[in-house]
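S.K.: I'd like to ask you about the structure that follows.
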Amino acid sequence: MELLRTITYQPAAGTKMCEQALGKACGGDSKKKRPQQPSEDGQPQAQVTPAAPHHHHHHSHSGPEISRIIVDPTTGKRYCRGKVLGKGGFAKCYEMTDLTNNKVYAAKIIPHSRVAKPHQREKIDKEIELHRLLHHKHVVQFYHYFEDKENIYILLEYCSRRSMAHILKARKVLTEPEVRYYLRQIVSGLKYLHEQEILHRDLKLGNFFINEAMELKVGDFGLAARLEPLEHRRRTICGTPNYLSPEVLNKQGHGCESDIWALGCVMYTMLLGRPPFETTNLKETYRCIREARYTMPSSLLAPAKHLIASMLSKNPEDRPSLDDIIRHDFFLQGFTPDRLSSSCCHTVPDFHLSSPAKNFFKKAAAALFGGKKDKARYNDTHNKVSKEDEDIYKLRHDLKKVSITQQPSKHRADEEPQPPPTTVARSGTSAVENKQQIGDAIRMIVRGTLGSCSSSSECLEDSTMGSVADTVARVLRGCLENMPEADCIPKEQLSTSFQWVTKWVDYSNKYGFGYQLSDHTVGVLFNNGAHMSLLPDKKTVHYYAELGQCSVFPATDAPEQFISQVTVLKYFSHYMEENLMDGGDLPSVTDIRRPRLYLLQWLKSDKALMMLFNDGTFQVNFYHDHTKIIICNQSEEYLLTYINEDRISTTFRLTTLLMSGCSLELKNRMEYALNMLLQRCN
């Protein structure tokens, strides 16, 4: 049953049903009703089914107990089955751990006995076929599937904070800022699906999953289908009753507009704690849906009312597009948090919570925006966000990574536009040809260099900085030119620690580029070419006017000429600590004996960020999938670390790659990284 419903005698209104089941519900004997069983808190029990497939009726899952240790017959990989996460019509979803690397998945396990009929197996195959091709930040990631004699196993992204249905069950209603936060992510994922010409057809709270970082992922593709032209659309009725659109009920087919209708139902439910068309029986619910008849409480503000009303327009053509939704006043005129605390899963957030960080940002906002004392208030359903808060939000928002101008080309909704294919210059290529190739490959956006003059377009660096870059480029190029072809990464992996950039902020439109190292040192390379670091003790500042010239002073007693820069350094430190996640799983090690790292040069293209440090550490972060390459020198030996899109790291000796080769995905990134390094002063 779907979650949010007052205790009524409505028969299982949240259950996914096919046309046959819906027909019986509409035309059957309405006297045969069974009361829903409330949970301990007085709310109806939710049947949350992570990635549950389409089903006709509820089935029990009695049968042979699934083994604790499961082996993929094809690869020989061993998995450990954990706790049950949810149940569907054909399947149960379990926590499942890959015993080779301890990666945790959500595994949908479907007994062959449940899909013995051809049309049942066809549904599972169709779901796998659609889902395995999808890759988006706000869509549950499909990883792998296999089968043995007893079951089919589908390995999906594990979302530790369960679903929006669980959150709403605990919270009853959400605040407007939270609804904006979640809806933005739903719209992002749904826009990607529609661009792939895929209809979800079962958007509801139980199919929005939340990961550890409070990021939302659209899941459950059991009812998903390819978008067909209007005249070729199938007329079957499928979905969850409370979220069905008028055109689907009227057997006119399911289009993108039908997903928009369901999104309107979702927004209404988040804000008010119940679906808009809920009634005491299914027949009346369908009558209300066909007439688009529902109540709009006065507690909602005008922008929220207007957006809901537009999405729940009876005529599909009158509903807004996903782009229209994001441009609506509900989003433009209201406060949206950059991130949510995990406490929001069970507690109303206090966006006015007083804290040292909040007070710090208050002062920062006052300094940057003139210290206005405007007391005008912005009212929403649950919060009053003052002008002061809007200024703080503006500061936080302004500190976000500068967005890259989108190019008019087709690409994934969460990706930056792709540059042309990279070309690594081989031996024998002339310097002129080399520069031309790299110029074609890398589309530069912005850069910063230690000791440079911000008013000059030339790259001003001394010979030492040039030699650091040349050494890294020579080593990386030598590896790429001589390593053999391979289709996987080497098995030999190292366990070592080194410093790398875990967080970064590009605020070069005002101040400069900020970053945090894995030992919690925070650095800023200012636009005027000076570099300043706040050490992990948060008490000591290192200042470099140029390479090798270091001044050291206390953060609380900075020389007068450095006070403004120390203030900005602290802004960056607070912002990254409060708002940004670490970019990988490498250990954080603080070793005071190690030489201090400071940034020599950073460079952004339309695809990646490059950072070069004084000791030759070289890091490239790729925007679209959050993968990273780090090259460093330890004990006169070069190491390369690759952090994949799941933030899992592997470290190799470059000599190992030179002998064994590597996967194409890693090689392509190494080539692009080399091109960025060679391009850095062009």
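Positions of Cβ are set from backbone N, Cα and C atoms, glycine also.
None of the substitutions listed is reflected here, since the structure keeps the original residues.
What Swiss-Prot lists as domain 'Protein kinase' is 79-331, and the listing cites sequence analysis. Positions annotated as ATP binding site by Swiss-Prot: LEU85, GLY86, LYS87, GLY88, GLY89, PHE90, ALA91, LYS92, CYS93, LYS108. Record note (Swiss-Prot), mutagenesis LYS108 to Met: In DN mutant; Loss of kinase activity; leading to disrupted Ras and Rap protein signaling, altered spine morphology and aberrant memory formation in mice. The unchanged residue is displayed. According to Swiss-Prot, the active site, proton acceptor annotation covers ASP202. THR236 to Glu appears in Swiss-Prot as a published mutagenesis result, with the remark: Mimicks phosphorylation state, leading to increased activity. Swiss-Prot documents THR236 to Asp or Val as a published mutagenesis change and attaches the note Does not significantly affect kinase activity. Under the heading domain 'POLO box 1', Swiss-Prot lists 500-578, citing sequence analysis as support.
Describe the structural surroundings of these features, if you would.
M.R.: For LYS87 (ATP binding site), other Cβ atoms within 10 Å of its Cβ number 18.
Mapped onto three states, the DSSP output places LYS108 (mutagenesis position) in strand. For LYS108 (mutagenesis position), the number of other Cβ atoms no farther than 10 Å from its own Cβ, over all displayed protein chains, is 31.
When secondary structure is read from DSSP and collapsed to three states, ASP202 (active site, proton acceptor) falls in the coil class.
Taking the domain 'POLO box 1' (500-578) as a whole, pLDDT averages 89 in the prediction.
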S.K.: Compare the Cα of LYS108 (mutagenesis position) against each of the recorded positions LEU85, GLY89, ASP202 and report the nearest.
M.R.: LEU85
S.K.: Between any two of LEU85, GLY86, LYS87, GLY88, GLY89, PHE90, ALA91, LYS92, CYS93, LYS108, the residues recorded as binding ATP, what is the biggest Cα to Cα distance in Å?
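M.R.: Binding-site diameter by Cα atoms for ATP: 14 Å.
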S.K.: Quick check on the binding-site residues ALA91, CYS93: which one has the highest count of other Cβ atoms within 10 Å of its Cβ?
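M.R.: Per the Cβ count within 10 Å, the most buried is ALA91.
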S.K.: What are the helix, strand and coil residue counts for the domain 'POLO box 1' (500-578) according to DSSP?
M.R.: 19 helix, 35 strand, 25 coil
S.K.: Considering Cα atoms only, can you say which of LEU85, GLY89, ALA91 is the nearest neighbour of ASP202 (active site, proton acceptor) among these binding-site residues?
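M.R.: Closest by Cα: GLY89.
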S.K.: I'd like the Cβ neighbour count for GLY89 (ATP binding site), meaning other Cβ atoms within 10 Å of its Cβ, all protein chains included.
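M.R.: The answer is 21 other Cβ atoms.
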